[in-house]
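Q: Sending over a structure as structure tokens; questions will come in a sec.
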Amino acid sequence: MEVDLPVHNEYDASRFHQVTIRDPIAGADSTFTIPTRYVNLSFLNAGAQGTVVMADDLVTTQRVAIKKMQQPFVMTMSAKRAYREFILLTTIKHPNIIRLLNAFTPDTSLSTFREVYLVMELMTHNLHEVIHRLRLDHKTLSFFVYQSLCAIKHLHNSGVIHRDLKPSNIVVNDRCVLKVLDFGLARKKNVDTSMRMSDYVVTRYYRAPEVILGLPYSEKVDIWSVGCIFAEMINHTVLFPGKDRIDQWTKIYSVLGTPDDHFISQLGQSAAMYVRSLPRHQARAFSEIVPDTNFLPETENPRVHLTPHVARDLLFNMLKINPEERYSVEDALNHPYVKLWFKDDEVNAPASENRYDQEIDFADKTLIEWKELIFNEVQRYQADHDIFTG
């Protein structure tokens, strides 16, 4: 539904208009105050971080996605996430990372500032929808994993760990081009990760063992997440569907087996005692975890290593409980199952400039201070870009 509403006096009515969009899932309305270049809005999806619509851009004549950040200034945590996502989207650039086309606020002063909008390239589906609607052939499985790895390699080279990879944060189009989005939980690689991550609320199913058990973590948490997503693409079900943190660990070790003493010795005292108190499990064979019957046999191509056996070998090395034994992103990109797609300009693209200040993750800022930081960044973006006709 598209309805023009009276424009708030704070907005420039010659440049902005208001459109109310109905969320058919939640049964709620959301009002978008956007430049007049964007018309024909329709609901795309909604989540904890915001509402996303499709729109026509009259300037570029392209269809775009517009995300209205969901109440970014209600809590400190949501404001921090909004700031982090805004900075990273404006700086990280790679073919497999969603591209920011425009960003703006209709609010003209800090005192009235309450809305932030991000305009991005439109992708037709998220990976969650694809996984649960289609059986994917080997070529598509391989291509999706390759592109996911290219995206996280670029993030890692740019000093960023995504930390929240999951099917709903990955989008694809009808040409099977894949892009990663949602950087609200991303963090710089070289911060102190030995402390517990108070704001690390990545979807539990894709959470690495070292995070669950309170160990320091590295960029290999992203490899674990891609491995879980890869298995889900094959099986069409979540690999480790834990009900809570403890059950998540139970699901993992009951499939992959009890870790060795070297790994357990690295845990804190209480975590080590807990892990040792559990019944020991032998690892299940990966031929049981992702059986041949879950692949499309007619799409195998042994000449380029597109077989269940080779796919399982990649998965086996991505889903190591001990991150020291787990594949790096470079290891994974050189694996036969995905190497057929290797393009140097995709795999080794120059690192993006990263203006995100790692120290700000630990800064004790008030909600008003976070709001001012975001306002200043949006104003900077608007000063550097023509948001109305550029």
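The backbone N, Cα and C atoms fix where each Cβ goes, glycine too.
In case it helps, Swiss-Prot gives these features for our protein:
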- 38-338: domain 'Protein kinase' (DOMAIN)
- LEU44, ASN45, ALA46, GLY47, ALA48, GLN49, GLY50, THR51, VAL52, LYS67: ATP binding site (BINDING)
- LYS67 to Asn: Loss of activity (MUTAGEN)
- ASP164: active site, proton acceptor (ACT_SITE)
- SER198 to Ala: Loss of activity (MUTAGEN)
- TYR200 to Phe: Loss of activity (MUTAGEN)
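Any idea what these are sitting next to in the structure?
A: In the three-state DSSP assignment, the secondary structure recorded for GLY50 (ATP binding site) is strand. In sequence order, LYS67, LYS68, MET69, GLN70 are the residues of the chain that are 6 or more apart from GLY50 (ATP binding site) and have a CB within less than 8 Å of its CB.
Its own atom aside, the Cβ of LYS67 (mutagenesis position) has 26 Cβ atoms within 10 angstroms in the protein chains shown. LYS67 (mutagenesis position) falls within a strand when secondary structure is assigned with DSSP.
ASP164 (active site, proton acceptor) is surrounded by 23 other CB atoms, counting those within 10 A of its CB over all protein chains shown.
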Q: Between all pairs in LEU44, ASN45, ALA46, GLY47, ALA48, GLN49, GLY50, THR51, VAL52, LYS67 (listed as ATP binders), what's the biggest Cα distance, rounded to the nearest Å?
A: 14
Q: I'd like to know which of these binding-site residues, ALA46, ALA48, VAL52, is least surrounded, judged by other CB atoms within 10 A.
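A: Fewest other Cβ atoms within 10 Å, among the binding-site residues ALA46, ALA48, VAL52, is found for ALA48.
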Q: List the other residues in this chain whose Cβ sits within 8 Å of the Cβ centroid of the ATP site residues LEU44, ASN45, ALA46, GLY47, ALA48, GLN49, GLY50, THR51, VAL52, LYS67, in sequence order.
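A: Here the non-site neighbours turn out to be LYS68, GLN70.
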Q: Work out how many Å separate ALA46 (ATP binding site) and ASP164 (active site, proton acceptor) at their Cα atoms, rounded off.
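A: Spelling it out, the Cα of ALA46 (ATP binding site) and the Cα of ASP164 (active site, proton acceptor) are 17 Å apart.
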Q: Let me check the 10 A CB neighbour count of LEU44 (ATP binding site). How many other CB atoms are there?
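A: Its Cβ has 18 other Cβ atoms within 10 Å.
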